Amino acid sequence: MAADLAGKWILESSENFDDYMKAVGVGMVMRKMANAATPTQEIKIDGDSWSIKTSTTFKTTDISFTIGQEFDETTGDGRKIKTTCKIDGNAMIQDQKGSPDSILSREVKDGKMHMILKVNDVVCTRIYKRVD
């Protein structure tokens, strides 16, 4: 269930992240820094109210939102977008409207958080392990 996402997570593996960042327009210098980072995500859930704090050694971003309600989001790379989140089965889906549109999903499978990032025909998979 989506509530299993609550907690603190650290990146364990990443596939196709550089291609995803290129597809959303991230410049080379920022891509190099992001590829070298090992982010943590701290997810808090209170009913339909969620917050996600993503931290690296060079940047921290916080988003707070209510499931089903559109909100303004500034992404880690500085893009300003409109986002709506929803629950789909055991996953929390972020539908990001900007230039370009993208979809991020988070779901716990086998005790790990699987984060799938999609833009156009590019798919990135990032696996996080729970931090005790």
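Just so you know, glycine gets a Cβ as well, placed from its N, Cα and C.
The noted changes are left out; the structure has the residues it started with.
Annotation comment: Swiss-Prot describes Arg126, Tyr128 as (9Z)-hexadecenoate binding site. When secondary structure is read from DSSP and collapsed to three states, Arg126 (mutagenesis position) falls in the strand class.
Swiss-Prot gives this note for the published mutagenesis Tyr20 to Phe: Does not affect activation of Na(+)/Ca(2+) exchanger and ReP1-NCXSQ phosphorylation. Cβ neighbour count for Tyr20 (mutagenesis position): 24 (other Cβ atoms within 10 Å of its Cβ, all protein chains included).
One mutagenesis experiment named in Swiss-Prot is Phe58 to Val, and its note says Does not affect activation of Na(+)/Ca(2+) exchanger and ReP1-NCXSQ phosphorylation. Cβ environment of Phe58 (mutagenesis position): Met33, Ala37 lie under 8 Å away, each six or more residues apart in the same chain.
Residue density at Ser99 (mutagenesis position): 9 other Cβ atoms are found within 10 A of its Cβ, drawing on all protein chains shown. Following the DSSP three-state reduction, the secondary structure of Ser99 (mutagenesis position) is coil. Under the heading of mutagenesis, Swiss-Prot lists Ser99 to Ala and annotates it as follows: Does not affect activation of Na(+)/Ca(2+) exchanger and ReP1-NCXSQ phosphorylation.
Here Swiss-Prot notes a mutagenesis experiment, Arg126 to Ala, with the remark: Does not affect activation of Na(+)/Ca(2+) exchanger and ReP1-NCXSQ phosphorylation. Fails to activate Na(+)/Ca(2+) exchanger and does not affect ReP1-NCXSQ phosphorylation; when associated with F-128. Counting every protein chain shown, the number of other Cβ atoms lying within 10 Å of the Cβ of Arg126 (mutagenesis position) is 22.
Sequence-distant neighbours of Tyr128 (mutagenesis position) (same chain, six or more apart, CB under 8 Å from its CB) are Trp9, Ile10, Leu11, Glu12, Gln41, Lys112, Met113, Met115, listed in sequence order. Under mutagenesis, Swiss-Prot gives Tyr128 to Phe with this note: Loss of binding to fatty acid. Fails to activate Na(+)/Ca(2+) exchanger. Does not affect ReP1-NCXSQ phosphorylation. Fails to activate Na(+)/Ca(2+) exchanger and does not affect ReP1-NCXSQ phosphorylation; when associated with A-126.
The separation of Arg126 (mutagenesis position) from Tyr20 (mutagenesis position), Cα to Cα, is 11 Å.
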